[in-house]
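A.B. asks: After the structure tokens below, expect a handful of questions from me.
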Amino acid sequence: MAYRICLIEGDGIGHEVIPAARRVLEATGLPLEFVEAEAGWETFERRGTSVPEETVEKILSCHATLFGAATSPTRKVPGFFGAIRYLRRRLDLYANVRPAKSRPVPGSRPGVDLVIVRENTEGLYVEQERRYLDVAIADAVISKKASERIGRAALRIAEGRPRKTLHIAHKANVLPLTQGLFLDTVKEVAKDFPLVNVQDIIVDNCAMQLVMRPERFDVIVTTNLLGDILSDLAAGLVGGLGLAPSGNIGDTTAVFEPVHGSAPDIAGKGIANPTAAILSAAMMLDYLGEKEAAKRVEKAVDLVLERGPRTPDLGGDATTEAFTEAVVEALKSL
């Protein structure tokens, strides 16, 4: 049986990095069937919606989805909504999984191999804001249900890793009702995972420790806003957003995406770095149970990052296509 993979290029360099990731996926030799769909700003301009209903239907008909990048306007546009935020809510993709691992590139700290698991559906990102004259108020929603399931997802990830360690990053010392509910709930769920070493850490200390001693961390679970910040910090430790993959995972489907934006300044020039998209594809293979193929893809990427060619953002002069073909050749040699 072939795996059905939904491909959404999105905007900007998404049109370059998703075809690159597809090329690498095809080189794995796995039985794959690709289904193309559209979403993003370009789709909104053309069709009046950033996520057409048929795109949602295609995602639901596939085993997993690989998304490229989406542009967001810098002004308020009536009727527009961010494609990824919409899909997270519509498909209940409650776990945002962001690995940060040392790579053989300039600026990457050695010894980093961690995963940040971020609750993806609530917190301050419920976008319930209001303003009264000169005062603006935003609601933060933390529920026991969402805290239980993100805690369980993070604990499963930690249980499957060699160090089996989970840090719960929180701000319960200042926000005891909301952050305290999250912390207490994850601790309660952790009783079902006796093999996992569970510790809690105040988020500001966590940020400092990530900078000073990132090698101490294995898996970190936290709330939406805090995870959004910590995961970009972690990406900065290992080479930046251009190398950062991610997965938005629910109980029935998942959407994987490179963390970088649509990069309109280089879109169409053929020099975009496809590493994050290819590593997101590797995460997708792991999600599908093809763990050996996922490891081979990651190994092939590291081989090319180490010996070249590299794209301009990493100090080289390779095109997107040249880098991709080098990864394909490395993959074939493994």
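Backbone N, Cα and C atoms are what each Cβ position is placed from, and that goes for glycine too.
Keep in mind that this structure shows the original residues, not the substituted ones.
So Swiss-Prot says this about it:
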BINDING   A70, T71, S72, N173, G261, S262, A263, P264, D265, N273  NADH binding site
BINDING   S72, R85, R88, R98, R118, Y125, K171, N173  (2R,3S)-homoisocitrate binding site
MUTAGEN   R85 to M  Confers enzyme activity with 3-isopropylmalate; when associated with V-57; I-72; A-86; T-208; Y-217; M-238 and M-310
MUTAGEN   Y125 to A  Reduces catalytic efficiency with isocitrate
MUTAGEN   V135 to M  Formation of homodimers instead of homotetramers. Increased affinity for isocitrate. Reduces enzyme activity with isocitrate
BINDING   D204, D228, D232  Mg(2+) binding site
MUTAGEN   M208 to T  Confers enzyme activity with 3-isopropylmalate; when associated with V-57; I-72; M-85; A-86; T-208; Y-217; M-238 and M-310
MUTAGEN   F217 to Y  Confers enzyme activity with 3-isopropylmalate; when associated with V-57; I-72; M-85; A-86; T-208; M-238 and M-310
MUTAGEN   R310 to M  Confers enzyme activity with 3-isopropylmalate; when associated with V-57; I-72; M-85; A-86; T-208; Y-217; and M-238
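Where in this structure would I find these features, and how exposed are they?
C.D. replies: Counting every protein chain shown, the Cβ of A263 (NADH binding site) has 22 other Cβ atoms within 10 Å.
Sequence-distant neighbours of R85 (mutagenesis position) (same chain, 6+ residues apart, CB-CB distance under 8 A): Y125. DSSP assigns R85 (mutagenesis position) to a helix.
According to DSSP, Y125 (mutagenesis position) sits within a helical segment.
All chains included, 7 other C-beta atoms sit within 10 angstroms of the C-beta of V135 (mutagenesis position).
In three-state terms derived from DSSP, D232 (Mg(2+) binding site) belongs to a helical segment.
Residues within less than 8 Å, Cβ to Cβ, of M208 (mutagenesis position) and separated from it by at least 6 positions along the same chain comprise none.
In the three-state DSSP assignment, the secondary structure recorded for F217 (mutagenesis position) is coil.
Non-local contacts of R310 (mutagenesis position) by the CB criterion (under 8 A, 6+ apart in sequence, same chain) comprise V105, V304, G316, A318, F323.
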A.B. asks: Enumerate same-chain residues with a sequence separation of six or more from F217 (mutagenesis position) and a Cβ-Cβ distance below 8 A; give 'none' if the list is empty.
C.D. replies: L114, T165, H167, Q209, L210
A.B. asks: For K171 ((2R,3S)-homoisocitrate binding site), which of these recorded positions sit within 10 Å, Cα to Cα: V135, D204, G261?
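C.D. replies: Near K171 ((2R,3S)-homoisocitrate binding site), where near means Cα within 10 Å, the recorded positions are D204.
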A.B. asks: Find the shortest Cα-Cα separation between R88 ((2R,3S)-homoisocitrate binding site) and the recorded positions V135, G261, A263, and name the residue that gives it.
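C.D. replies: Result: the closest of the recorded positions to R88 ((2R,3S)-homoisocitrate binding site) is G261.
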A.B. asks: Please report the Cα separation of D204 (Mg(2+) binding site) and R98 ((2R,3S)-homoisocitrate binding site) in Å, rounded to an integer.
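C.D. replies: Cα of D204 (Mg(2+) binding site) to Cα of R98 ((2R,3S)-homoisocitrate binding site) measures 19 Å after rounding.
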A.B. asks: With a 10 Å radius around each C-beta, find which of these binding-site residues (R88, R118) has the fewest other C-beta atoms nearby.
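C.D. replies: With the binding-site residues R88, R118, fewest surrounding Cβ atoms within 10 Å: R88.
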A.B. asks: In the same chain, outside D204, D228, D232, whose C-beta lies within 8 angstroms of the Cβ mean position for the Mg(2+) site?
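C.D. replies: For the Mg(2+) site the neighbour list reads V203, A207, L225, L226, G227, I229, L230, S231, L233.
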A.B. asks: I'm trying to understand the geometry here, so how far is the Cα atom of R98 ((2R,3S)-homoisocitrate binding site) from the Cα atom of G261 (NADH binding site), in Å to the nearest whole number?
C.D. replies: 15
